[in-house]
Amino acid sequence: MNPNQKIITIGSICMVVGIISLILQIGNIVSIWISHSIQTGNQNHTGTCDQSIITYKNSTWVNQTYVNISNTNVVAGKDTTSVILAGNSSLCPIRGWAIYSKDNGVRIGSKGDVFVIREPFISCSHLECKTFFLTQGALLNDKHSNGTVKDRSPYRALMSCPVGEAPSPYNSRFESVAWSASACHDGMGWLTIGISGPDDGAVAVLKYNGIITETIKSWRKEILRTQESECVCVNGSCFTIMTDGPSGGPASYKIFKIEKGKVTKSIELDAPNSHYEECSCYPDTSKVMCVCRDNWHGSNRPWVSFDQNLDYQMGYICSGVFGDNPRPKDGKGSCGPVNVDGADGVKGFSYRYGNGGWIGRTKSNSSRKGFEMIWDPNGWTDPDSNFLVKQDIVAMTDWSGYSGSFVQHPELTGLDCMRPCFWVELIRGRPKENTIWTSGSSISFCGVNSDTVDWSWPDDAELPLNIDK
């Protein structure tokens, strides 16, 4: 083959290779375009699954439930139409209490990122229930958890997370800077109340759907404080009780009526011989019933009931089955404060049914240990100590703490009555245990008209944690 033939042959081969390469590149471009078109077409579509609509979108949703599967957000669509929670139903008839949630926060926090918290509570809208809690601006098993036995600090905040989940930075939502708080839903939006500031000049910041709408300044300049449980909404108005003044003597107590985050009316209770703190409130046939803590001189619990005009009645639970802690042994009750072991106290609750009531209380008379529910059919009005039902919730040997009421509205449950529920705080750490921190987990129960069981659902985390050693 002469040189010219070699050149022609090599050139022909190069041309063929170039043409093949060009064809491959064109095919690759077409393939990429087709693949992109398919992905784009599938990015936003709906499909029917058991008559429920499942929507897949690469976008952020509000008021939806997310289920995380293989890092893909599957959004289960549901009716988010606003309604006004009427609050005009009576309490559901019940035979006992069924376990609703348990978050095991301290146990999980020994290894995972879980907030140091206290004062957890639950509140429900017509769509969902949420756990609210006061953080200490710190995580369990971390150096910043040191000294969190302190109640009031600028690091505390009201946050929320799904019921039954351990409160962590990954599932929690900031609500308000607060060392005392309340929250509730009127069917259209969340009202949050967060109190923060110095003891002699604290301010309550009211938010409606996350926007500041009102502030309330301490009027007695002596630790303004509120419920540490849910406020109550009836027919578009929400109600809360605040206390300002001594914790061991007569103080000032005010009821506030709030609409869309704005205070529309308030009154001060005329209660010179009573003490109302950390009230647990619930709606019942368009009225509001609150059962509170007497930290001054009562080992039974004070109550106040009021209508939407803030006309009120008040008294003490008469039963000789005493609900506070510390308290004397059960005996003869009183429709006024029972002074024996009446100083100090713990947040608690009861539900009234006619002349009777369900009384929630610690099992121990002198320490925050154990928890039980007692049905006293005449306890609201009769001072004897007879009761018919006792249901064990936490054993005497295990720590408990604050407790409070919350309800599930008919708009959520589909029932024709208001379902009564309660939560119990399970405090761990200081001052009773050898740790540098104070925190807790929580459990909750709802009333049912069917079979229930006695058992113990304790926190049961093994202490001390690594940070304490």
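Note: Cβ is positioned from N, Cα and C throughout, glycine not excepted.
Although substitutions are noted, the structure shown does not include any of them.
Swiss-Prot has this to say about the protein:
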type	residues	note
ACT_SITE	ASP151	active site, proton donor/acceptor
ACT_SITE	TYR402	active site, nucleophile
BINDING	ARG118, ARG152, GLU277, GLU278, ARG293, ARG368	substrate binding site
BINDING	ASP294, GLY298, ASP324	Ca(2+) binding site
VARIANT	LYS130 to Arg	In strain: A/Fort Monmouth/1/1947-MA
VARIANT	ASN339 to Tyr	In strain: A/Fort Monmouth/1/1947-MA
VARIANT	ASP344 to Asn	In strain: A/Fort Monmouth/1/1947-MA
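Each of the binding-site residues ARG152, ARG368 was scored by the number of other CB atoms within 10 A of its CB, and the lowest score belongs to ARG152. Under the three-state DSSP scheme, ARG293 (substrate binding site) falls in the strand class. Highlighted in sequence order, HIS275, ARG293, ASN295, TRP296, HIS297, SER299, ASN300, ARG301, PRO302, TYR316, PRO337, VAL338, GLY342, GLY345 have their Cβ within 8 Å of the centre of the Cβ atoms of ASP294, GLY298, ASP324, the residues recorded for Ca(2+), and are not part of that set. In this view, the densest Cβ surroundings among the recorded positions ASP151, GLU277, GLU278, ASP324, ASP344 belong to ASP324, judged by other Cβ atoms lying within 10 Å. Secondary structure at ARG118 (substrate binding site), taken from DSSP and collapsed to helix, strand or coil, is strand. In this structure, ASP344 (variant position) belongs to neither helix nor strand by DSSP; it is coil.
For ARG152 (substrate binding site), the spatially nearest entry among the recorded positions LYS130, ASN339, TYR402 is TYR402, judged by CA separation. In terms of C-alpha distance, the listed recorded positions LYS130, ASP151, ASP324 place ASP324 closest to ARG293 (substrate binding site). In sequence order, HIS297, GLY298, SER299 are the residues of the chain that are 6 or more apart from ASN339 (variant position) and have a CB within less than 8 Å of its CB. In this structure, TYR402 (active site, nucleophile) belongs to neither helix nor strand by DSSP; it is coil. The residue listed as 'active site, nucleophile': 25 other CB atoms within 10 A of its CB, across all protein chains. In sequence order, SER274, HIS275, TYR276, GLU277, ASN300, ARG301, PRO302, TYR316, ASP324, PRO337, GLY342, GLY345 constitute the residues six or more apart from ASP294 (Ca(2+) binding site) in its chain with CB-CB distances below 8 Å. Under 8 Å, Cβ to Cβ, and six or more positions away along its own chain, LYS130 (variant position) finds ILE122, SER123, CYS124, SER160, CYS161, PRO162, VAL163. Rounded to a whole value, the Cα-Cα separation of ASP344 (variant position) and ARG368 (substrate binding site) is 12 Å.
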